[in-house]
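One structure is given below, encoded as structure tokens.
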Amino acid sequence: MIDIHCHILPAMDDGAGDSADSIEMARAAVRQGIRTIIATPHHNNGVYKNEPAAVREAADQLNKRLIKEDIPLHVLPGQEIRIYGEVEQDLAKRQLLSLNDTKYILIEFPFDHVPRYAEQLFYDLQLKGYIPVIAHPERNREIRENPSLLYHLVEKGAASQITSGSLAGIFGKQLKAFSLRLVEANLIHFVASDAHNVKTRNFHTQEALYVLEKEFGSELPYMLTENAELLLRNQTIFRQPPQPVKRRKLFGFF
């Protein structure tokens, strides 16, 4: 299994603090059935800047350590890029990393809103052959209040990744319920851990897949995990036609 969003590289952001933490996370990932991780340290979020060369070097060093420790896990380079207006230009300058050098780019919104220029930026990126993958949209306040924002971005070609912990209920029942509504509306294309450590931000991969199978049957979790394989091969992912999210006041978000 492939995890496309994880903060396993040591001392690069708010994820693994050192190489010992990285090894501990690697062992936890393997226990969850994960064999490949795309390391996605935060980049340009106002706190962290992790340049491509540094990410590649850190991934190489961690892979050497994993071999030494006999841990059956391989780490690939990527970034979780906080959205900003010059993403397209900086990709052209090779100043940003896509996910393992594929056409897929992991883009993070601020947690409280969706920038108004996002739609135009995503359009421009797609003209250049890239596919923006929206990181954890379920945790964005404006999307929770107005999920049609996500619907319109997905309708126009973006993909999105939900966090395993959200589906597993780690962030609360309301966020779990909202996450399931996004899945139900065909607005989610990947499940990933966004793991930062093994104590407070663990993988929860198997829990999430269990929830998905219980709610929607076995075909959906298979499709979402297969999409990670397709991404890694730089191929077109599976998609179902997106639908508007059902408005249920029960969830407390709208």
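The backbone N, Cα and C atoms fix where each Cβ goes, and this holds for glycine too.
Under its mutagenesis entries, Swiss-Prot includes Asp3 to Ala with the note: Large decrease in activity. In Swiss-Prot, a mutagenesis experiment is listed as His5 to Ala, annotated with the note Large decrease in activity. Here the residue is the original one, but Swiss-Prot notes a mutagenesis experiment at this spot, His7 to Ala: Large decrease in activity.
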Cβ neighbour count (10 Å, all chains) around His5 (mutagenesis position) is 27
Ordered by sequence, the long-range same-chain Cβ contacts of His7 (mutagenesis position) under 8 Å (at least 6 apart) are Asp13, Asp14, Gly15, Ala16, Ala39, Thr40, Pro41, His42, Glu80, Asp194, Ala195, His196, Arg201
Using a Cβ-Cβ cut-off under 8 angstroms and a sequence gap of six or more, which residues of the chain neighbour Asp3 (mutagenesis position)?
Ala29, Ile34, Thr36, Ile37, Ile38, Ala192, Ser193, Ala195, Phe203, Thr205, Ala228
